[in-house]
Amino acid sequence: MKTIVLLFVLALVFCTLEMGIVEAGFGCPFNQGQCHKHCQSIRRRGGYCDGFLKQRCVCYRK
């Protein structure tokens, strides 16, 4: 049971570290393509608008 909990916590931490959050908008909420292009410009795979009223640009890694 302890190993399952430990693996779950490690997976949760790993998934959290895989996302880079950009707070300044970068086109969100009206231009998700601009957010995606911004994320690619900082060597991420892409991005999308997220958060309250889609005002935050979230980048995902390669």
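Sequential numbering from 1, following the chain as shown.
Each Cβ is built from the backbone N, Cα and C atoms, and glycine gets one as well.
Among the mutagenesis entries in Swiss-Prot is K37 to A, noted as: Important decrease in ability to block Kv1.3/KCNA3 potassium channel. Sequence-distant neighbours of K37 (mutagenesis position) (same chain, 6+ apart, CB under 8 A from its CB) do not exist here.
Among the mutagenesis entries in Swiss-Prot is R43 to A, noted as: Important decrease in ability to block Kv1.3/KCNA3 potassium channel. Every protein chain shown contributes to the tally, and the Cβ of R43 (mutagenesis position) ends up with 9 other Cβ atoms within 10 Å.
In Swiss-Prot, the entry for mutagenesis R44 to A states: Moderate decrease in abmility to block Kv1.3/KCNA3 potassium channel. The structure shown retains the original residue. DSSP gives R44 (mutagenesis position) a coil state; it is part of no helix or strand. Other C-beta atoms found within 10 angstroms of the C-beta of R44 (mutagenesis position) number 18, with every protein chain shown included.
Record note (Swiss-Prot), mutagenesis R45 to A: Moderate decrease in ability to block Kv1.3/KCNA3 potassium channel. The unchanged residue is displayed. Counted within 10 Å of its Cβ, the other Cβ atoms near R45 (mutagenesis position) come to 11, all protein chains included.
A mutagenesis experiment is reported in Swiss-Prot for this position, R61 to A, and the note states: Moderate decrease in ability to block Kv1.3/KCNA3 potassium channel. Under DSSP, R61 (mutagenesis position) is assigned to coil, being neither helix nor strand in the three-state scheme.
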> Rounded to the nearest angstrom, how far is the Cα of R61 (mutagenesis position) from the Cα of R43 (mutagenesis position)?
Replying inline: 8
>> Counting across all protein chains present, how many other Cβ atoms fall within 10 Å of the Cβ of R61 (mutagenesis position)?
In response: 12
> In whole Å, how far is R61 (mutagenesis position) from R45 (mutagenesis position) when you measure between their Cα atoms?
Replying inline: 5
